[in-house]
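Taken verbatim from Swiss-Prot:
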- H26, H55, E59, D107: Fe cation 1 binding site (BINDING)
- E59, H74, H78, H102, D107: Fe cation 2 binding site (BINDING)
- Q64 to E: In minor component (VARIANT)
- E79 to D: In minor component (VARIANT)
- H83 to N: In minor component (VARIANT)
- S97 to A: In minor and major variants (VARIANT)
- L99 to Y: Decreased auto-oxidation rate (MUTAGEN)
- L99 to X: Increased auto-oxidation rate (when X different from Tyr) (MUTAGEN)
Amino acid sequence: MGFPIPDPYVWDPSFRTFYSIIDDEHKTLFNGIFHLAIDDNADNLGELRRCTGKHFLNEQVLMQASQYQFYDEHKKEHETFIHALDNWKGDVKWAKSWLVNHIKTIDFKYKGKI
């Protein structure tokens, strides 16, 4: 089922991980998907892909540095999203849902651990 998708599609405090760099990057990802929903064009998709790659790398570095036990599972989730962006079919609803559910299930597992 999953978590409800916010409308308007913006980050809110319920998505807080309490790591400022990660929360700031999550806000950027929400913004990128929001803009893609308004105008599904190559520029918006490219910007979202760039921001997503940067965020995933930063998050993975933090997880590796702390020897986070669910690193491999988490990285596979990231790879799924990157693959979807690299093979974009225009499914903004899926992207919105993926980010919301990824943060609230997968990312929340590392709260206080990285």
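Cβ from N, Cα, C; glycine included.
Because the structure is a prediction, the values reported are computed rather than measured.
A map of Swiss-Prot features onto the structure.
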| residue | record | contacts (Cβ under 8 Å, 6+ apart) |
| --- | --- | --- |
| H26 | Fe cation 1 binding site | W11, F15, T17, H55, L99, I103, D107 |
| E59 | Fe cation 1 binding site | I22, E25, H74, H78, D107 |
| Q64 | variant position | Y71 |
| E79 | variant position | none |
| S97 | variant position | G2, I5 |
| H102 | Fe cation 2 binding site | E77, F81 |
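For the recorded Fe cation 1 site, residues H26, H55, E59, D107 set the reference point as the centre of their Cβ atoms, and the other residues of that chain within 8 Å of it by Cβ are T17, I22, E25, L29, F56, N58, I103. Looking at H55, H74, H78, H83, the recorded positions in this record, the fewest other C-beta atoms within 10 angstroms of the C-beta turn up around H83.
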